[in-house]
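Marked as Mg(2+) 1 binding site by Swiss-Prot: Asp115. Annotation source Swiss-Prot lists Mg(2+) 2 binding site at Asp115, citing similarity to another entry. Residues or ranges marked as Mg(2+) 3 binding site by Swiss-Prot: Asn244, Ser248, Glu252. Per Swiss-Prot, (2E,6E)-farnesyl diphosphate binding site is recorded for Arg340, Tyr341. One mutagenesis experiment catalogued in Swiss-Prot, Tyr92 to Phe, is accompanied by this note: Causes 100-fold reduction in kcat but a 50-fold decrease in KM, resulting in a 2-fold decrease in catalytic efficiency. Experimental mutagenesis is annotated in Swiss-Prot for Asp115 to Asn, with the remark: Abolishes catalytic activity. Here the residue is the original one, while Swiss-Prot reports the published mutagenesis Asn244 to Leu with the comment Abolishes catalytic activity. Annotation of the mutagenesis experiment Ser248 to Ala in Swiss-Prot: Abolishes catalytic activity; when associated with D-252. Here the residue is the original one, but Swiss-Prot notes a mutagenesis experiment at this spot, Glu252 to Asp: Abolishes catalytic activity; when associated with A-248.
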Amino acid sequence: MATSTETISSLAQPFVHLENPINSPLVKETIRPRNDTTITPPPTQWSYLCHPRVKEVQDEVDGYFLENWKFPSFKAVRTFLDAKFSEVTCLYFPLALDDRIHFACRLLTVLFLIDDVLEHMSFADGEAYNNRLIPISRGDVLPDRTKPEEFILYDLWESMRAHDAELANEVLEPTFVFMRAQTDRARLSIHELGHYLEYREKDVGKALLSALMRFSMGLRLSADELQDMKALEANCAKQLSVVNDIYSYDKEEEASRTGHKEGAFLCSAVKVLAEESKLGIPATKRVLWSMTREWETVHDEIVAEKIASPDGCSEAAKAYMKGLEYQMSGNEQWSKTTRRYN
């Protein structure tokens, strides 16, 4: 009889395994994108990179969630495996320490799964759901062990704090900001791109991704250095949000027609700009693609200025800025290949 591990591995085999070179682990584009194939993004000067442990971590983390999360059907299992949440984490944080990347994969995976749950809830129900999880994440309240979202979050945060309490605790509040943004009623009344980008900086979890990257890389920046990164992070949030919105638009537009009228409400840069500019959806996506490349140029310019400044730049700050670049390039690579959007 097969062991549970072998059963999980067999179930996951068609969807999760990647081949990657030992020295340069780049993710293969094994999925032909079906989302807006007539729209070609402008060329980018950046290259993506993937964490070298992507295959083993993906198998480990997917196996954990297959064993512990209550998926309602095999179709839901397949959808989960196709999404490759650990892969996107390894693309976001390719420079993460080997003994920390699995923490980041588990956290982003459970947050993605919770986000899917919220699509079928009203804002009030979603807010109550998240408010229950926040004190559990802090360790102030013990979880109900019959509810996967509760014990998974509790055990994960406890293990992260045991590994590095200082940097783990820096991830907590940004995570809560992200969770609150998911049920923010403001998303129902956003009609201007600038307003949308301000909201999306919280909803895309930019502060969460930044803090989680510092945890996963073991980076300790001074308070002054963190403050000095605000403009760079805000620029990064715009690029991340819009690239994600371009690729996820078709999936989210469909969800808005089939999910809860609040939880699945379509709030996207594509929709906002199309309505504001009176352009069609394909034209709006082309305009947004040009904007993303301009934000990449802005990132490079800010980084060059910081490195050339008379005050200099610490090695930790340089690593952090390079990490932000990899977040953006990695997000684009995952967004254009994941079956979650394509």
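For all residues, glycine too, the Cβ spot is worked out from N, Cα and C.
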Densest Cβ neighbourhood among Tyr92, Tyr341 (recorded positions), 10 Å radius: Tyr92
Secondary structure at Tyr92 (mutagenesis position), reduced by DSSP to three states: helix
Cα-proximity to Asn244 (mutagenesis position), 10 Å cut-off, over recorded positions Tyr92, Glu252, Arg340, Tyr341: Tyr341
Tyr92 (mutagenesis position) versus Glu252 (mutagenesis position) - Cα distance in angstrom: 22
Fewest other C-beta atoms within 10 angstroms, as judged across Asp115, Glu252, which are the mutagenesis positions: Asp115
Listed in sequence order, residues not in Asn244, Ser248, Glu252 with Cβ within 8 Å of the centre of the Mg(2+) 3 site Cβ atoms: Asp245, Ile246, Tyr247, Tyr249, Lys251, Ser268, Ser335, Tyr341
Cβ neighbour count within 10 Å of Ser248 (mutagenesis position): 19
Assigned element (helix, strand, coil) containing Tyr341 ((2E,6E)-farnesyl diphosphate binding site), judged by DSSP: coil
Nearest recorded site to Tyr341 ((2E,6E)-farnesyl diphosphate binding site) by CA-CA distance, among mutagenesis positions Tyr92, Asp115, Ser248: Ser248
From Tyr92, Asp115, Arg340, the recorded positions whose CA lies within 10 Å of that of Ser248 (mutagenesis position): Arg340
Inter-residue C-alpha distance, Arg340 ((2E,6E)-farnesyl diphosphate binding site) and Asp115 (mutagenesis position) (nearest angstrom): 13
Between Asp115 (mutagenesis position) and Tyr92 (mutagenesis position), the C-alpha gap once rounded to whole angstrom: 19
